[in-house]
Amino acid sequence: MHSKDMDFVQMFVCFLLCWTGVDAVFNLKYTVEEELRAGTKIANVTADAKVAGFALGNRQPYLRVISNSEPRWVNLSPAGLLITKQKIDRDAVCRQTPKCFISLEVMSNSMEICVIKIEIIDVNDNAPRFPTNHIDIEISENAAPGTRFPLEGASDPDSGSNGIQTYTITPNDIFGLEIKTRGDGSKIAELVVEKTLDRETQSRYTFELTAEDGGDPPKSGTVQLNIKVIDSNDNNPVFDEPVYTVNVLENSPINTLVIDLNATDPDEGTNGEVVYSFINFVSNLTKQMFKIDPKTGVITVNGVLDHEELHIHEIDVQAKDLGPNSIPAHCKVIVNVIDINDNAPEIKLLSENSEMVEVSENAPLGYVIALVRVSDNDSGANGKVQCRLQGNVPFRLNEFESFSTLLVDGRLDREQRDMYNLTILAEDSGYPPLRSSKSFAVKVTDENDNPPYFTKPHYQAMVLENNVPGAFLLAVSARDPDLGMNGTVSYEIIKSEVRGMSVESYVTVNSNGEIYGVRAFNHEDTRTFEFKVSAKDGGDPPLTSNATVRIVVLDVNDNTPVMTTPPLVNGTAEVSIPKNAGVGYLVTQIKADDYDEGENGRLTYSISEGDMAYFEIDQINGEVRTTKTFGENAKPSYQITVVAHDHGQTSLSASAYIVIYLSPDLNAQEQIGPVNLSLIFIIALGSIAVILFVTMIFVAVKCKRDNKEIRTYNCRVAEYSYGNQKKSSKKKKLSKNDIRLVPRDVEETDKMNVVSCSSLTSSLNYFDYHQQTLPLGCRRSESTFLNVENQNSRNAAPNHGYHHTFTGQGPQQPDLIINGMPLPETENYSIDSSYVNSRAHLIKSTSTFKDMEGNSLKDSGHEESDQTDSEHDVQRGHYADTAVNDVLNMTVPSNNSQIPDQDQSEGFHCQDECRILGHSDRCWMPRVPIPARAKSPEHGRNVIALSIEATTVDVPHYEDCGTTKRTFATFGKDGPDEDRAEQRGRRQTAEPAVCSPKTNGAVREAGNGREAVSPITSPVHLKSPQSKASSTYNTLKCRDAERIANHSLLRQPEGKDSEPAMREINTLLQDGRDKESPGSKRLKDIVL
């Protein structure tokens, strides 16, 4: 509170003391910060009064505030609590006083007075604030450095150190800031000019002025300080040049620009505003011919210039600013008046409207649009004028003596261009020539030359069925580029029929091309229809064009399903089923029709009510079937309600009430369900597939059997040799008689007889000691003579394949025969000393012979080998037995040897089983007598030599040795041996090929003989031949070869074990080396 208020309080307190006679007066002082919210407790006066000696007596204390001193900021309760009434704002209570107090006087019930003073402590809750957002100061550029300009200060309601303490300005070199303190303690700022100002260099400055208080933390406020430098008239106007020279044509029109003068003054305002004027001593003629604009300095022609009167004008001009003490600037302008052809041609358009002429777009070429007249007041050549049209336009000028005509010179089309701006240029013959121009417009008027055209040739609209008659369907649009009535288009529907009715009964079109439906469409009746719309303009005659409109009527779910099966009577159908019907029994099938399409017509069936526990329905096909059996206590009838509803967006449905009677007379087994065509179709396809599969298997088996017969029954020698083997396990020792020399008295002395058979092949497979049969290479055997080969031919290429070629050696080199058969040489088994002396090599070697199926050697009468036959023995002698004991006994007889014929009624090989089961092929094989051993001196040289050679070539092809299919089951049963021999002879005469591999390879010369090298083959690759045999082979009849082979087989009926045989062979070979006989010498050569 102010001091005056405090004095009044003290005086009032003294008055109370004197008037009431109080006992004592006490003082209490409190200090609080401003901005306390209402209801804040300041102190407990009762407690503080006791401390201060304020005796309240023994009575209950009671305090009251004297009414004249009650403040509006605080409140004292009777119990002595001092509380704020409202938020205390020191700045509102005490303004700018250094200290702020509020006081109140309190009287107790003991008549004692207490004076309470509350000091309000200032809080820095206000930031300095400037009265405006910017401060503008104008300073003359003549202001000297050190000049001060007071600035408007900021205000801060806070006091003391929380008030404004300082001002700052944006740092710069031109102005500074000085802070001063007033008498009331407030701070003010003064702007100080520190450097000379130049407005022409910089006319404005902008800084930021900041006021900051002393609070903690301090608060601040800012304002923008704008300083404008005021100009002073310290510059004079200056012209660009002191003298200007210009040329002006005579008869130049008034206001023709002569020159634009420019004098600059860098001062501002009136100090820089320049005015122009002629100097007072300029002649009056010059002032009449020319004038100058005081503000712009533009000199223009003010009269008629005539070169003949005065051809030079000198004009003196001055320029000065409007500032005080202005100093003017001067310049001189020299004007030369140029003599010229000063009369230009004049052009006039002789038409009703000199600015525009009209022409129809159908105007023909040469059509006259307007007349043009051109004149020139000059005489002579200066008055002779030529005219032309400017630009590329479909017009031309036709010039005559005194006028010209404007003609159409091209096709006009208003739709392309409806207006032409023409300019006629006229030029006289003066020097320089004068030109003039005349511009006018040519408007092309419209003709009805364009028919309307639709924006597209086909329109389509989709509308839902059951539309409201008169509903908008679509709009067609046609355009006509013509104007007026020629471009006004009207529409109409071309007459046609839709389902036998006029199309106008379906749709209509208005003048704007909007098509509306006349009737409600039905998708089920009319799904789509087309019609044509004609667009016609208003020309005379009118032009038309057409467009096709297609209306597609979309389906709406507007058809309720209709029950068709079973037949309903008043919505009810009765069905009878057997009482003993089981689960899944077909009661009936519900069928309904819906004429809608898609989802609107797809129906689903369901049972909505009734005896649903006993029946169920297929949602798709509507079959009603039982779900449980009916017992003895079943009702006589059951009822269900079947509903068929479609799948439209708003589903429609139909229901049927089905009464199902249980009849004991019907039998549940008599039901024949509906035919499932899909199942029948699948079963039929499966049956066809099975039949085809079985047929393929049958054909494959038959082909395999035929191939087996072709591969198996082709060499009779092997067939006879195997047939003479006995089941006896008794082994016969090899004697010297088993090795014999073959006499040389055969048909040709330089050839030897070799049984050619595809079974004499070399295989890279390991030797199978459990194979029981000898596979034969062809169905009949033939003997082939080979030319004698020189000894040097033994150095042939090594074996690289499966097949070998047998070649003869020289006549002086006998070969080794074991049991009538030459010992073969394979790629793993060679006839040399190491192999002969090594048992292990012989056992591990691979033979050129392959066992044939033993089952095929015995016929049980069932046309094929029967493995259950008594002759079938899987433990029969091994291939080595046949190869060493039986096959080696086959020798080549001389020409004088006779082979006796066998009994035709019963063969030599017949057994008791033949009388019961029938004869087999082996029964008809003739018995060949054992030939006498040759004692000729040359016996040692005439032997069969087998030389194993191989050449790596393509797989050979075997030729079928007979056209008649032969097996062991049919051999000897299709005719006598003589007939078969004749047939074979005829075949061999016409076809001299052999069964051995075809010699597609080269035939190499070697000494006096020739070596036929056969291609490599494998027993498993038997193909048809590609070429005939080499001429090196001479073929014998198979019958002769069979007799020779059989003759040897009869001498050795039993098999021979390979190991004992080889031991005996080694012994014999050792004996032969000691004697050095020709035969042993030949054997040594073979072995080496």
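Placed from the backbone N, Cα and C atoms, the Cβ positions cover glycine too.
In this structure the noted substitutions are not present, so the sites keep their original residues.
Here's what Swiss-Prot has on this protein:
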- L28 to P: Does not affect interaction with cdh2 or adhesion activity (MUTAGEN)
- L82 to R: Does not affect interaction with cdh2 or adhesion activity (MUTAGEN)
- D122 to N: Does not affect interaction with cdh2 or adhesion activity (MUTAGEN)
- N124, N126, D156, D158, N162, D213: Ca(2+) 3 binding site (BINDING)
- 131-239: domain 'Cadherin 2' (DOMAIN)
- T147 to R: Abolishes homophilic interactions (MUTAGEN)
- E250, D306, E308, D342, N343: Ca(2+) 7 binding site (BINDING)
- E314 to K: Does not affect melting temperature. Abolishes homophilic interactions (MUTAGEN)
- N341 to S: Does not affect folding but reduces melting temperature (MUTAGEN)
- N341, N343, D376, D378, N382, D428: Ca(2+) 9 binding site (BINDING)
- R388 to E: Does not abolish homophilic interactions (MUTAGEN)
Segment confidence, the domain 'Cadherin 2' (131-239), expressed as mean pLDDT: 86
Binding-site residues (D213, D306), the one with most neighbouring Cβ atoms at 10 Å: D213
Inter-residue C-alpha distance, L28 (mutagenesis position) and D213 (Ca(2+) 3 binding site) (nearest angstrom): 33
Cβ atoms near N124 (Ca(2+) 3 binding site) (within 10 Å, other residues, all chains): 19
Whole-number Å value for how far D122 (mutagenesis position) lies from D306 (Ca(2+) 7 binding site) (Cα to Cα): 93
When distances run from the Cα of D213 (Ca(2+) 3 binding site) to each of the recorded positions D122, E250, N343, the nearest one: D122
Entry from the recorded positions list D122, D156, D158, E250, D342 having the most other CB atoms no farther than 10 A: D156
Entry from the recorded positions list E314, D428 having the most other CB atoms no farther than 10 A: D428
Shell of the Ca(2+) 3 site beyond N124, N126, D156, D158, N162, D213, same chain only (C-beta within 8 angstroms of their C-beta centre): D122, D125, A127, P128, P157, S159, G163, I164, G214, G215, K219
Protein Cβ atoms within 10 Å of L82 (mutagenesis position), excluding its own: 24
N162 (Ca(2+) 3 binding site): nearby recorded positions from D122, T147, D428, Cα cut-off 10 Å: D122
Those recorded positions of N126, D158, N341, N343 having Cα within 10 angstroms of N382 (Ca(2+) 9 binding site): N341, N343
DSSP three-state assignment for D306 (Ca(2+) 7 binding site): coil
Spatial neighbours, same chain, of D376 (Ca(2+) 9 binding site) - Cβ under 8 Å, 6+ residues apart: N343, A344, P345, E346, N382, G383, K384, V385, D428, L434
Listed recorded positions N124, D156, E314, filtered to Cα within 10 Å of E250 (Ca(2+) 7 binding site): none
Pairwise CA distance, E314 (mutagenesis position) versus D342 (Ca(2+) 7 binding site), rounded so that it is a whole Å: 23
Residue among recorded positions L82, T147, N341, D342, R388 with Cα closest to the Cα of N124 (Ca(2+) 3 binding site): L82
Nearest of the mutagenesis positions (L82, T147, N341, R388) to N126 (Ca(2+) 3 binding site), judged by Cα-Cα distance: L82
The one of N126, T147 whose CB sees the fewest other CB atoms within 10 Å, among these recorded positions: T147
Rounded distance in angstrom between the Cα atoms of D342 (Ca(2+) 7 binding site) and R388 (mutagenesis position): 21
